[in-house]
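To start, the structure itself, in structure tokens.
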Amino acid sequence: MQFGIVAAIADGGRTARAGGSVRPPRRPPASHTAWGLPRGRPTGQPHATPTKSGPTSIAYVEVNNDQLANVGRYQLANGANAFDVAIIFAANINWNGSKAVLYNNENVQATLDDAATQIRPLQAKGIKVSLSILGNHQGAGIANFPTQAAAEDFAAQVSATVSKYGLDGVDLDDEYSDYGTNGTPQPNQQSIGWLISALRADVPGKLISFYDIGPASSALSSSSSTIGSKLDYAWNPYYGTYSAPSIPGLDKSRLSAAAVDVQNTPQSTAVSLAQRTKADGYGVFMTYNLPDGDVSPYVSSMTKVLYGQAATYH
């Protein structure tokens with residue numbers, strides 16, 4: 001992603017990262033389901049879907065450009081879902097002059113409003129749906145809440161949205177905040193921990209994932225394992241690369257060292273990242289930018305390695 005809501009209105013929320021690197025997503029906690037998913041059941045009434053053995057697959061979707069529902073069209077040979085978690089990219093953290101406020105651009109809002117066709121069908125298949133949140137060039141972000149109360153206020157806004165639209169979780173991304181803009185404070189070491197703790201209290205049983213980048217990443221890397229253990233997943237944020245996050249309280253079963261941009265990472269690189277994920281025993285495999293339409297040859301190149309099965313598009 002490489003823009004906040006200002007850019008998000010035109011761009012949808014997440015593009016290539018600054019400095020030429022293309023950015024990826026985040027991470028997990030407690031008991032896991034048959035798909036390797038953490039605690040809590042998907043919202044809705046999923047059908048009895050065939051299971052698979054292997055890493056939990058993440059699919060970020062730029063809803064400014066593509067349909068979230070497309071995630072559910074990929075199936076393995078035995079009928080299992082190719083992807084386990086679909087992430088709406090992305091809502092924003094705006095600044096209203098006195099505090100951080102959650103903002104959805106028109107495309108994110110349309111996806112939420114059209115839950116009957118964009119979200120519920122995925123959940124009925126056992127695919128969890130999360131909302132990603134990142135900065136919007138207004139000075140507010142997940143790393144600079146000045147007090148615990150401020151973090152709790154924002155967490156309550158997020159929790160209300162998760163509840164209202166029947167979502168399965170939230171994804172945190174420390175990009176495009178432009179800390180200091182509009183007189184906002186600089187990042188601090190406590191902010192991200194306050195937010196994660198407040199979210200875990202507000203949305204028990206829901207997913208909380210972390211796109212491992214920015215000042216929040218630095219703070220988490222030196223934080224108590226008590227904070228990290230409240231996350232469900234974390235992942236490498238640089239597409240086409242392989243590097244696991246280092247967050248106390250999160251073991252490799254809840255991490256993705258791989259980061260794949262489906263529209264930009266060469267297929268051979270995606271295959272190599274899948275092979276390394278399996279060989280090293282990481283429990284999560286993160287992808288970003290799944291487009292509309294059928295890209296099953298690309299998806300299959302990864303699922304054959306991760307699950308020993310090709311993926312088809314239905």
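Cβ atoms here come from the backbone N, Cα and C positions, even for glycine.
According to Swiss-Prot:
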DOMAIN    55-309  domain 'GH18'
MUTAGEN   Tyr60 to Ala  Reduced catalytic activity
MUTAGEN   Asp168 to Asn  Loss of catalytic activity
MUTAGEN   Gly169 to Leu  Reduced catalytic activity
MUTAGEN   Asp173 to Glu or Asn  Reduced catalytic activity
MUTAGEN   Asp174 to Glu or Asn  Reduced catalytic activity toward hybrid type oligosaccharides
MUTAGEN   Glu175 to Ala  Loss of catalytic activity
ACT_SITE  Glu175  active site, proton donor
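Of the candidate mutagenesis positions, Tyr60, Asp168, Gly169, the one lying closest to Glu175 (mutagenesis position) when CA atoms are compared is Tyr60. A straight line from the CA of Asp174 (mutagenesis position) to the CA of Asp168 (mutagenesis position) spans 20 Å.
Here the Cα atom of Gly169 (mutagenesis position) is found 13 Å from that of Tyr60 (mutagenesis position).
Asp173 (mutagenesis position) sits 12 Å from Tyr60 (mutagenesis position), counting Cα to Cα. Cβ packing within 10 Å was compared across the mutagenesis positions Asp168, Asp173, and the lowest neighbour count falls to Asp168. Separating the Cα atoms of Asp168 (mutagenesis position) and Tyr60 (mutagenesis position) is a whole-number distance of 14 Å. Around the Cβ of Asp174 (mutagenesis position), a 10 Å sphere holds 29 further Cβ atoms from the protein chains shown. Asp174 (mutagenesis position) falls within neither a helix nor a strand when secondary structure is assigned with DSSP, and so counts as coil.
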